[in-house]
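Here's what Swiss-Prot has on this protein:
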type	residues	note
MUTAGEN	His15 to Ala	Abolishes iron-binding and promotes its degradation
BINDING	His15, His57, Glu61, Glu130	Fe(3+) 1 binding site
MUTAGEN	His57 to Ala	Abolishes iron-binding and promotes its degradation
BINDING	Glu58, Glu61, His80, His126, Glu130	Fe(3+) 2 binding site
MUTAGEN	Glu61 to Ala	Abolishes iron-binding and promotes its degradation
DOMAIN	202-248	domain 'F-box'
BINDING	Cys662, Cys676, Cys686, Cys687	[2Fe-2S] cluster binding site
MUTAGEN	Cys676 to Ser	More than 90% loss of binding to IREB2/IRP2
MUTAGEN	Cys686 to Ser	More than 90% loss of binding to IREB2/IRP2
Amino acid sequence: MAPFPEEVDVFTAPHWRMKQLVGLYCDKLSKTNFSNNNDFRALLQSLYATFKEFKMHEQIENEYIIGLLQQRSQTIYNVHSDNKLSEMLSLFEKGLKNVKNEYEQLNYAKQLKERLEAFTRDFLPHMKEEEEVFQPMLMEYFTYEELKDIKKKVIAQHCSQKDTAELLRGLSLWNHAEERQKFFKYSVDEKSDKEAEVSEHSTGITHLPPEVMLSIFSYLNPQELCRCSQVSMKWSQLTKTGSLWKHLYPVHWARGDWYSGPATELDTEPDDEWVKNRKDESRAFHEWDEDADIDESEESAEESIAISIAQMEKRLLHGLIHNVLPYVGTSVKTLVLAYSSAVSSKMVRQILELCPNLEHLDLTQTDISDSAFDSWSWLGCCQSLRHLDLSGCEKITDVALEKISRALGILTSHQSGFLKTSTSKITSTAWKNKDITMQSTKQYACLHDLTNKGIGEEIDNEHPWTKPVSSENFTSPYVWMLDAEDLADIEDTVEWRHRNVESLCVMETASNFSCSTSGCFSKDIVGLRTSVCWQQHCASPAFAYCGHSFCCTGTALRTMSSLPESSAMCRKAARTRLPRGKDLIYFGSEKSDQETGRVLLFLSLSGCYQITDHGLRVLTLGGGLPYLEHLNLSGCLTITGAGLQDLVSACPSLNDEYFYYCDNINGPHADTASGCQNLQCGFRACCRSGE
């Protein structure tokens, strides 16, 4: 059917808006975490506003279209009598008023999804019927000029509620002191008494739908967002939307620079004056005595300013950790704390635990230690990380690199599914790389079998880089399978051995696997936990290959365009494909062509002089760093050429132009690498300092 002339098509334009709203609430419904009270209430408030607009739309159609058509045709009935909009609005009000805890939220969510799906199934065909049935009838019973007039009135009525010009006028009025005074002058009690009257006459910014408000908020900086969060409860919830807090720069914010876009100029070092000012601030802050009197301290004006800035930075960091990141942490992609005067290892540890999806982390020249990465002690808990800068972090040792490598996860296999193994030694610091095969005689065991059989003998990790692993001393491990839809509380697991849990099974795996040489290890994998990191990344895939020069027999891995097959390096047992199933951890997923772990592109350990060869080799575990292009090891005084060679062999994408290490080390690609960057540097470790 040919489309009707735009001038007399009374349904298409309003229906476009209604269909857009349907798409928006379907998308929000699929992304809402119903266990989170803030997400739950934000969804209901958005749905309530959406369905109020649906009701307004149908009231306009009844008055200006259907009502007129009924006057000229006796065959037209009340087409909006069974739309159930009032029932849906009552459902949302009930959820906002009566649902009090997580259990009730989850039960309500099931009912909500069913009701929304039923409504959507009816609402979309209803609009199609109006366009295909009633529009031709309008063309039959009304003249061209009459239809033009009807459409003009319909559009005008819709715009009287959500007209862009009116909204812009509301935004303009919002900036006037007179309107602000009018908004704030009423007390809470007076507001509640006059709420109905105000809502009837107001068409300002408070009536904007949430998606429009989020679009407006996206243009604001963090300081402005914090101010907006104090306007109302609705705005407070909207300003805690994750998309508004993707990039964090607390150090710059504390100094008045409120930039919050993507990280830029990644390789550019600040000038000497900027670094000196940051060091002066840090020194003044750490030497400052909080109990000292003004007369006693006798600080200069410059020192007072430095202390004030450092104090501001500390307060800002505490505010982020306690008031912002618990809500938006999973959405944070960039965190830059370079040259921070006040950040501590504890703060970094808390931030990293709340931000499992970080892609860019810059801790340049901060006073952190290995403990800052304690929250990264779990396999794959930050496997999206692409940029890590620890330049000048002099307290960092191999321990931190072990945690970092573990957090990057395990390289995904592109050809077959793998099953993760675990042993009883959870505190092990080395990874033992072993592929596993399924036993065909016994695949599943109930929970009580776990208490009757040993998990496996403890594997010696004292010399993990020189001692080959023998399969003779390794018994069959168990892999715990948890139903992701029925996770138990961690405290409940204490009683698991005393009762039967139907949703938990253990899978027994074979133990006849070994590597032809030393250097292939895998990390103990512990069970699922309630942490955000575990819930998102516990299903990291198995090793794709070891990536060490020990097992590569001199092969120049970094010159290859693709990663070699594991069979080319190690004699391993044949892998057994696992069937797809919701109770199995299956790694041959639909997204197997895209790596989900070990995607690091940039790594700088410049000035981390306590790093040794062991730390470099730890980075080669789990498949190495196949995407790494930039590696800065300037000032790492104790590493050797052998350790560098082992790391380089696991970094096939490394660019010599961005490969830096000490000039005194006879390492790989000595003729093409860029050498040391810390020569004559006043604030980074270097073997030639003082020359």
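Heads up, the Cβ atoms here are built off N, Cα and C, so glycines get one too.
No noted substitution is present; original residues retained.
Remember, it's a predicted structure, so these values are computed and weren't measured experimentally.
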Composition by DSSP (helix, strand, coil) of residues within the domain 'F-box' (202-248): 27 helix, 2 strand, 18 coil
Should Cys676 (mutagenesis position) be counted as helix, strand, or coil on the basis of DSSP? coil
If you measure Cys662 ([2Fe-2S] cluster binding site) to His126 (Fe(3+) 2 binding site) at Cα, how many Å is it? 72
Please report the Cα separation of Glu61 (mutagenesis position) and Cys676 (mutagenesis position) in Å, rounded to an integer. 74
The answer, for which of the recorded positions His15, His57, His126 has its Cβ ringed by the most other Cβ atoms inside 10 Å, is His57
Model confidence for the domain 'F-box' (202-248), as mean pLDDT, reads 88
How big is the Cα-to-Cα gap, in Å, between Cys676 (mutagenesis position) and Glu130 (Fe(3+) 1 binding site)? 73
Most isolated by CB count within 10 A, of the recorded positions Glu58, Glu61, Glu130, is Glu58
Near the Fe(3+) 1 site, what residues other than His15, His57, Glu61, Glu130 in the same chain have a C-beta no further than 8 Å from the centroid of the listed C-beta atoms? Phe11, Pro14, Met18, Glu58, Ile60, Ile65, Met127
Could you measure between Glu58 (Fe(3+) 2 binding site) and Glu130 (Fe(3+) 1 binding site) for me? Cα positions, answer in whole angstrom. 11
Is Cys662 ([2Fe-2S] cluster binding site) helix, strand or coil when read with DSSP? coil
